[in-house]
Amino acid sequence: MNKPIKNIVIVGGGTAGWMAASYLVRALQQQANITLIESAAIPRIGVGEATIPSLQKVFFDFLGIPEREWMPQVNGAFKAAIKFVNWRKSPDPSRDDHFYHLFGNVPNCDGVPLTHYWLRKREQGFQQPMEYACYPQPGALDGKLAPCLSDGTRQMSHAWHFDAHLVADFLKRWAVERGVNRVVDEVVDVRLNNRGYISNLLTKEGRTLEADLFIDCSGMRGLLINQALKEPFIDMSDYLLCDSAVASAVPNDDARDGVEPYTSSIAMNSGWTWKIPMLGRFGSGYVFSSHFTSRDQATADFLKLWGLSDNQPLNQIKFRVGRNKRAWVNNCVSIGLSSCFLEPLESTGIYFIYAALYQLVKHFPDTSFDPRLSDAFNAEIVHMFDDCRDFVQAHYFTTSRDDTPFWLANRHDLRLSDAIKEKVQRYKAGLPLTTTSFDDSTYYETFDYEFKNFWLNGNYYCIFAGLGMLPDRSLPLLQHRPESIEKAEAMFASIRREAERLRTSLPTNYDYLRSLRDGDAGLSRGQRGPKLAAQESL
């Protein structure tokens, strides 16, 4: 009988490292010795973080930590959508150019997505944007309202914004209390045995750290996976052009301006800027391509966008786009930035961490390190990353913006996968892009199924229709279904009524978050309102 894994060393703290330590100490029921080594000298990347809705279910619920416990400690706020600004046309102060990417799938009527009925109406002169017609949430988002009633009853599916450093610190305390050994030191050498497996690590202060399994959370350095084990990193800069960012925390007058319950993505001349609102401030960063603008010009554009002074503290980031050929090599598993990186346009960074941890536990080895387990794990990570890469890329090559060289290059010069080409053609023909049921309650029963079918028809519809790319024609079948069309009209009317109910019953996001911070809100005791349009989903 092969020996079980008894000792695990995690290299790197930050969000990835402490999420890994917390998840593994819980998953292995404290039956393995877990040591995390982090250096006080190596800075952690992160200026505000946006997430997706499955974070609570897959990660925090697994740890047994309710939303109301962790949110106040990490300056947590709600995210009910992503708002895309100026992605269709160059900025014009006289014009409001935005669309929302909402959570939840598109409703259907007699087996046909409501978007097809909306398109038919649009062909007849209907002007309301798709997401405003097919979802009840946008009006509440425009009003900066919370996704919950004052008593904590949830009315809209949501994800979260938070300070990633505070999350790492929160999880550090949680993990150490449960037996994780924290070492503040720096790895200076990685020793391999004659099989090419990592045997131990040498540290700056003279320690020798031995383990059966090593988790590389060292960030883009890839200290173990790339530097020591020489696993190649597959560069995908021909799929996505942005390679740099300038970021900062920006003060916000919440009482005057409110706190937006969504992430904003504001298109710029050579990239886009994120805005992640929290109480008292928002995290923001300009993601740009160094091939189309200089760092100095990008910094100037970023400061001008928010009216900031030249002495504003800034975080300059250079990133690699792509993934390791294999995320798991021998007895080393890379998690987080050491495994892969995709620009945060759809808030996938934290998801990549806990999805990889979920898959690691599902494929957890013993000391024989059966290659069938690592091969299966690696295939899952390739699927996860490439699928998300295609979805993010779809935001760029389907836009109609052509006012700068950057946007022209995105429309004409990107390398496209066969999978995304096929999705575009299916969308233009009016066909479904994914095979999932339109019933969210069955779709989201297990994370395994969500992982395999991450981006739904509704996600693609929001982006494609939002950017102005529509199917070639409304579904021909609807010409033969007058009764279905009548039913769809009733559904549109019901959505309008629900939108009005949300608009008139929800507190402002600022008031709700302030009550949560002060301990007054009945926040999220697992309650869901009867009108909730979608489960914890994308």
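Backbone N, Cα and C define each Cβ position, glycine as well.
None of the listed substitutions appears in this model.
What Swiss-Prot records for this protein:
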- Gly13, Thr15, Ala16, Ser39, Ile42, Ile45, Glu49, Ala50, Val187, Leu337, Ile350: FAD binding site (BINDING)
- Lys79, Glu346, Tyr443, Tyr444, Glu450, Phe454: 7-chloro-L-tryptophan binding site (BINDING)
- Glu346, Tyr443, Tyr444, Glu450, Phe454: L-tryptophan binding site (BINDING)
- Thr348, Gly349: chloride binding site (BINDING)
- Lys79 to Ala: Loss of halogenase activity (MUTAGEN)
- Trp274 to Ala: No change in halogenase activity (MUTAGEN)
- Glu346 to Gln: The catalytic efficiency decreases by about two orders of magnitude, however the binding affinity is unchanged (MUTAGEN)
- Ser347 to Ala: Does not completely abolish halogenase activity (MUTAGEN)
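Distribution of Swiss-Prot features across the structure.
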residue	record	DSSP (3 states)
Gly13	FAD binding site	coil
Lys79	mutagenesis position	strand
Val187	FAD binding site	strand
Trp274	mutagenesis position	strand
Glu346	mutagenesis position	helix
Glu450	7-chloro-L-tryptophan binding site	helix
Let me know the DSSP-derived helix, strand or coil state of Glu49 (FAD binding site), please.
strand
Tell me, in order along the sequence, which recorded positions from Gly13, Lys79, Val187, Trp274 have their CA within 10 Å of Gly349 (chloride binding site).
none
Given the recorded positions Trp274, Glu346, Ile350, find the one whose Cα is closest in space to the Cα of Phe454 (7-chloro-L-tryptophan binding site).
Glu346
Other CB atoms within 10 A, centred on Val187 (FAD binding site):
22
With Gly13 (FAD binding site) as the reference Cα, tell me which of the recorded positions Lys79, Trp274, Thr348 is the closest one.
Thr348
Could you give the Cα-Cα distance between Ile350 (FAD binding site) and Lys79 (mutagenesis position), in whole Å?
14
Among the recorded positions listed here, Trp274, Phe454, which has the most company in the form of other Cβ atoms within 10 Å of its Cβ?
Trp274
Same-chain residues at least 6 apart in sequence whose Cβ lies under 8 Å from Lys79 (mutagenesis position):
Ala50, Thr51, His158, Ala159, Trp160, His161, Pro261, Tyr262, Thr263, Ile276, Ser347
